[in-house]
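Engineer: Dumping what Swiss-Prot says about this protein:
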- GLU74 to Asp or His: Lack of activity (MUTAGEN)
- GLU74 to Gln: 2-fold decrease in activity (MUTAGEN)
- GLU324 to Asp, His or Gln: Lack of activity (MUTAGEN)
Amino acid sequence: MLNKNTIFFGLLLFIPISLLGHWLHWDEVSIFLTASLAIIPLAAFMGEATEEIAIVVGPTLGGLLNATFGNATELILAFIALKSGLISVVKATITGSIISNLLLVMGFAMLLGGLRYKEQVFQSEVARVNASSMNLAVIAILLPTAVEHTSNGIGEETLQTLSVAVAIVLIIVYGLTLLFSMKTHSYLCEVGEIDQQSSSAMESGDKIPEKKPEDVNLWFWLGILLVVTITVAIESELLVNSLESATESLGLTALFTGVILLPVIGNAAEHFTAVTVAMKNKMDLSLSVAVGSTLQIALFVAPVLVIAGWIMGQPMDLDFNPFELVAVAVSVLIANSISSDGKSNWLEGSLLLATYIVIGLAFFFHPVVPEIG
């Protein structure tokens, strides 16, 4: 019988195929497609590994682990692009990652989880704290852009200095959010047992047995997670190296590619993990994956890239394309609005996905930006 695992194991064949295509110098579109297909099962196995580890370390650290390993590939690829001077593509990928996590990943999680359970609940207190943190992230990238567009003759060096200062503030805030969620207010996030009980009570038909921490081989799954993460990074690099020529052949702009296409592929790990746990009625863990990844991109990855660009002599700053900022602000607004009550259903997931589609269409028809393409 054909099931999900059979399909994923079959897709693993695209790992050697994509590597072979790279060594044999296949056309860029073929390499792009095979690398994309190779990432799908890897993301699924990464999600399974992180979920197993989360059983041992708890939903808060598990969510952080999901977000960290999901964004590790993006961070590595961003460093490569930054070193190559592709500043605008790096910025587009940052904003695109925020948009896709809040709308696409969280939307699918709420939709598919809501189709299985009439209503799902999560900690509204944590949702409000995350909403405030995301608002800060919007402010942090909005103000440097506003300074650039409302000032006459501000120098690139001054703008980068401002961006580095803001980046330091964001990293400090990110550390404070970790302290809040894992130390001083960890009780707000440790809700795995509540979710499991509600899952057993609400689920009809076949029931998924809940594993206990002592049933999980932690070191085995850590090894799996390490191997899969390294392979994801290799495949993602193949994908990005072929991306420019492939998207040009497909008639896509670099702006659409950076904001929509790259984050969708790069966030495949978060997507699979968030949806999988949402379908098991673990919405707190699901949202900690999606929102936690968003906060890490905004409060950690972006600031680190700004500081790295400053060290490497690359003009990486927080002056973003105004249209990208509008899309980020809209995404944060609707995500905060939907998650504020601590409840979700399939319709709210549909609204998030509809917003993502509208934003995607806007970027698809957006005219070429000279410095991006």
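Every residue, even glycine, has its Cβ placed from backbone N, Cα and C.
Substitutions noted, but not modelled.
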Engineer: Measuring Cα to Cα, how many Å separate GLU74 (mutagenesis position) from GLU324 (mutagenesis position)?
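Structural biologist: Computed Cα spacing between GLU74 (mutagenesis position) and GLU324 (mutagenesis position) is 18 Å.
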Engineer: Under a criterion of Cβ-Cβ distance under 8 Å and sequence separation of at least 6, what residues of the same chain contact GLU324 (mutagenesis position)?
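Structural biologist: Long-range Cβ contacts: LYS91, ALA92, THR95, VAL259.
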Engineer: When you measure from the Cβ of GLU74 (mutagenesis position), how many other Cβ atoms are you left with inside 10 Å?
Structural biologist: 26
